[in-house]
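What follows is a short report on a single structure.
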Amino acid sequence: MAAAAPSPSSSAFSKTLSPSSSTSSTLLPRSTFPFPHHPHKTTPPPLHLTHTHIHIHSQRRRFTISNVISTNQKVSQTEKTETFVSRFAPDEPRKGSDVLVEALEREGVTDVFAYPGGASMEIHQALTRSSIIRNVLPRHEQGGVFAAEGYARATGFPGVCIATSGPGATNLVSGLADALLDSVPIVAITGQVPRRMIGTDAFQETPIVEVTRSITKHNYLVMDVEDIPRVVREAFFLARSGRPGPILIDVPKDIQQQLVIPDWDQPMRLPGYMSRLPKLPNEMLLEQIVRLISESKKPVLYVGGGCSQSSEDLRRFVELTGIPVASTLMGLGAFPTGDELSLSMLGMHGTVYANYAVDSSDLLLAFGVRFDDRVTGKLEAFASRAKIVHIDIDSAEIGKNKQPHVSICADIKLALQGLNSILESKEGKLKLDFSAWRQELTEQKVKHPLNFKTFGDAIPPQYAIQVLDELTNGNAIISTGVGQHQMWAAQYYKYRKPRQWLTSGGLGAMGFGLPAAIGAAVGRPDEVVVDIDGDGSFIMNVQELATIKVENLPVKIMLLNNQHLGMVVQWEDRFYKANRAHTYLGNPSNEAEIFPNMLKFAEACGVPAARVTHRDDLRAAIQKMLDTPGPYLLDVIVPHQEHVLPMIPSGGAFKDVITEGDGRSSY
């Protein structure tokens, strides 16, 4: 998307201090509009927020739970640690763009991912005047929003991305939808045409508030420069409270240019939202859950991304009960994968023993999950023998797909702390003993381990991830694109802790891996960050190689290159008699050639790169990748016939699980 020149008609400053200003409230509306209550209702709401559409977006996958908000909790990160010192005098007028940047500073923002254009260049000019905020310049706005997501997923603090109006703003759409589905706290700021041009089909005008209404937790169109401090404060509060999600702030260019003396003490206007935040968990219900545990013989924990802030409390709960743990794709890392009580991932490509455990259980403890179709398969058959306990921060998720016997709408962390307190008070009295159940599951682990075959000196993709796990001691931050490589990374890397695993779960957005790794490397510069990617996903945002080079980010890219859209090929093999329908990404006129040459992309951006084709050379090649300072790309050539197994077909049940076969067989 080419950056556009500014509109010549919007270059003069507008002063809100002067009643004679051409943009005074007598000529233009001064209200900042939040979105309507519901995307299917056209009646506009009051000008203050009374409701967020938590109940609307029922298909979201968990990213994290939030802190429960109390009256004495500080909203701003900087307020928690030190008094903010402005570079402006208290009564000094400044541009709206400077107010916006200072508002970000006051929220503790130190990094943004921003791509300039005509409608946002005032914000970029203000960023150059900030000594606090660093802009990491992506090479595409989608790269910027995915990087903001990676930052948020890796750090827990809202990621910030900025784009211009029109195509710049619409390039954020996939990232906003992804953040909503995975409950990731990000704040996206877009430039907009001047207020007087809104609705005139002006150059690069897009009604981005309308476009993103159904894929954001909340959004704003700022129509009064004096609203900026409040709007930014609310945006960060909304992004990380309750069920986290993306917030969009659309700022017209004339608002950015107006002079104003900001009021930093404006209160937030969120009465409806505040009243809907989850309350403390009901103690009687917690006691009932403990009683169900004591009465069960085959309990299983089913944990999701909602547990990512509660890892220590979850571990303590498992220690007190001895209940085995199965994780969703988004929940990986909440409980150590290598622990003897871990069943690893369940669902479509989960382990046989995790799915066996859920299928055989008499009590399913579903914490921070949404009973997604990729986990449950056929709903009627999922955990059909079990009583179900569902704890979630979002009331809309409870009973949406699977009706629980006991449910609590609460912060998972507080619920776990309450359960642990009850269990500790009863220690020695409950006499929980699930050893026979654990032994049954251990036998399933022995009988149905994750495994793969080797063919000559070809490199099995699963083996590449195993070696990476060994060489990093399972401590790297891993990002992925979407496809087979994503599932193998979920299966074969042993995640030790939360915020190690960055992947597009609910939306399944290809091109996510490299930008997300950029965000993680910016937010956690002392960690090893590896993008495990597929050739199809990688090339969708390959331009971000320039970003990691220019920023000297030590992002390692391990590319599992089979020159195919591997997951679609797998389905073609299984369900379409191996008929190839545009899934070959190489050069049909020369199939012996590795095409495109990923090493040339890296070379063009000055990123060191190497290719490995033989299994015996793989370990040394990965070690060199890890040892090389700065960014590095390792092109690992793998067979396209490999299938991700186990596999429960879409809409199937545990009895339908597939454990054998690949593209070398016919079906």
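Just so it is clear, glycine is given a Cβ too, placed from its N, Cα and C backbone atoms.
Nothing has been swapped: the model has the original residues at all the noted spots.
If you check Swiss-Prot, you get these features:
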- E141: thiamine diphosphate binding site (BINDING)
- R243, 349-370, 392-411: FAD binding site (BINDING)
- D535, N562: Mg(2+) binding site (BINDING)
- P194 to Q: In C3; highly resistant to sulfonylurea herbicides (MUTAGEN)
Find the one among the recorded positions E141, P194, D535, N562 whose C-alpha lies closest to that of I393 (FAD binding site).
E141
Whole-number Å value for how far P194 (mutagenesis position) lies from A354 (FAD binding site) (Cα to Cα):
55
For I393 (FAD binding site), list the number of other Cβ atoms lying within 10 Å of its Cβ atom.
29
Which of the recorded positions E141, P194, D535, N562 has its Cα nearest to the Cα of R243 (FAD binding site)?
E141
Which entry in the list of binding-site residues, R243, H405, has its Cβ near the fewest other Cβ atoms, using 10 Å as the limit?
H405
Please identify, from the recorded positions P194, G399, the residue with the sparsest Cβ neighbourhood, meaning fewest other Cβ atoms within 10 angstroms.
G399
Closest by Cα to E141 (thiamine diphosphate binding site), out of the binding-site residues A366, D411, N562, is N562
Inter-residue C-alpha distance, N562 (Mg(2+) binding site) and S360 (FAD binding site) (nearest angstrom):
37
Where the distance is taken from Cα to Cα, which of the recorded positions P194, S360, A366, H405 turns out closest to D535 (Mg(2+) binding site)?
A366
If one looks at the chain holding A366 (FAD binding site), which residues at least 6 apart in sequence have a CB under 8 angstroms from its CB?
Y302, G304, I388, V389, H390, I391, D392, K402, P404
Of the binding-site residues S360, G399, H405, D411, which one sits closest to P194 (mutagenesis position) when you measure Cα to Cα?
D411
